[in-house]
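Structure, as structure tokens:
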Amino acid sequence: MVSKKTIEARKAYYNEDVVLSKEAHDFYHNLDKHGENHNLDKDNLKTIIFGSLDGIITIFAIVSGCVGAKITPTQVIIIGIGNLFANAISMGFSEYTSSTAQRDFMLAEKKREEWEIENCPSEEKQEMIDIYMNKYKFDSEDARNLVEITFRNKNFFLEHMMSEELGLIVTNEDKNECLKKGIIMFLSFAVFGIIPLSAYVAYTVFFGYTDYTTSFLVVFISTLTTLFILGLFKSQFTNQKPITCALYMVLNGMIAGMVPFLLGVVLKNNISE
């Protein structure tokens, strides 16, 4: 999970509490020294949030459109399950391939920069001097001093240069990590995507099917409730306030659900069979 230091620091920021902010930094500074500050992998967190939100909204939209078009419950369930797994597999594979491509590009650029630092150190230093002067407005002497200090640690200089010059963050990702991201995306999409479908199945199968409007409302309420909770969870890792983040997710879900439902109703009433 996100570090306690970060949670306390954000709480202090939201409340404009300087004392709490200092306490959070001072207390957890000692924990950091002993390696006790555990941070959640930001890339995996991004994958989980994106996959879960995309899953629940995508399947919600599909079910809503089917219900609006007054498709039979059996057909809705078949269409929903088919789309759930098809989209989950597609999203997982896309995450794997994009992560692999990003990793390969990053490693290729890293090797190139390593070669240039080894064979053209003066030119590489001058590039960083120019960046410090042009981007950060350091004077010539300070820029050169910074470069000479950072160049003593070749790994730091390499990673810092890749970040400043190429906009790339050096990671230690291997192909197993890329595969892991793909699996996380698949599971996130599938687990949360099944929520609106499960609500529909529960209403139509276990409680008896009555009418299309009520079934839509059941799916609508269950989906928006889940999105609200996801929004609160997401706010723990962003700079948004919990309620603001949650309401934004609910608004997104409302639009994504209402549009296909209304389109289904209109098309059903205007297209002859």
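Note: Cβ is positioned from N, Cα and C throughout, glycine not excepted.
Here the original residues are kept at every noted site.
The mutagenesis experiment E113 to A is recorded by Swiss-Prot, whose note states: No effect on iron tolerance in a yeast heterologous expression system. In this structure, E113 (mutagenesis position) is part of a helix by DSSP.
Record note (Swiss-Prot) on the mutagenesis of E113 to Q: Reduces iron tolerance in a yeast heterologous expression system. Cβ neighbour count for E113 (mutagenesis position) (all protein chains, 10 Å cutoff from its Cβ): 20.
Residues annotated as Fe cation 1 binding site in Swiss-Prot, with similarity to another entry given as evidence: E113, E116, E124, E127, E165.
Residues or ranges marked as Fe cation 2 binding site by Swiss-Prot: E113, E124, E127, M161. Long-range Cβ proximity for E127 (mutagenesis position), meaning a same-chain Cβ under 8 A and a gap of 6 or more residues, is found for M161, E165.
Other Cβ atoms within 10 Å of the Cβ of E116 (mutagenesis position), summed over all protein chains shown, number 15. One entry in Swiss-Prot concerns the mutagenesis experiment E116 to Q. Its note says: Reduces iron tolerance in a yeast heterologous expression system.
The annotation that Swiss-Prot gives for the mutagenesis experiment E116 to A reads: No effect on iron tolerance in a yeast heterologous expression system.
The Fe cation 3 binding site annotation in Swiss-Prot covers E116, E124, E127.
One entry in Swiss-Prot concerns the mutagenesis experiment E124 to A or Q. Its note says: No effect on iron tolerance in a yeast heterologous expression system. DSSP gives E124 (mutagenesis position) a helix state. Listed in sequence order, the residues of the same chain lying 6 or more apart from E124 (mutagenesis position) and placing their CB within less than 8 Å of its CB are E113, E116, I117, M161.
Under the heading of mutagenesis, Swiss-Prot lists E127 to A and annotates it as follows: Slightly increases iron tolerance in a yeast heterologous expression system.
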When a 10 Å sphere is centred on the Cβ of E165 (Fe cation 1 binding site), how many other Cβ atoms does it contain?
15
Using DSSP with the three-state reduction, classify E165 (Fe cation 1 binding site) as helix, strand or coil.
helix
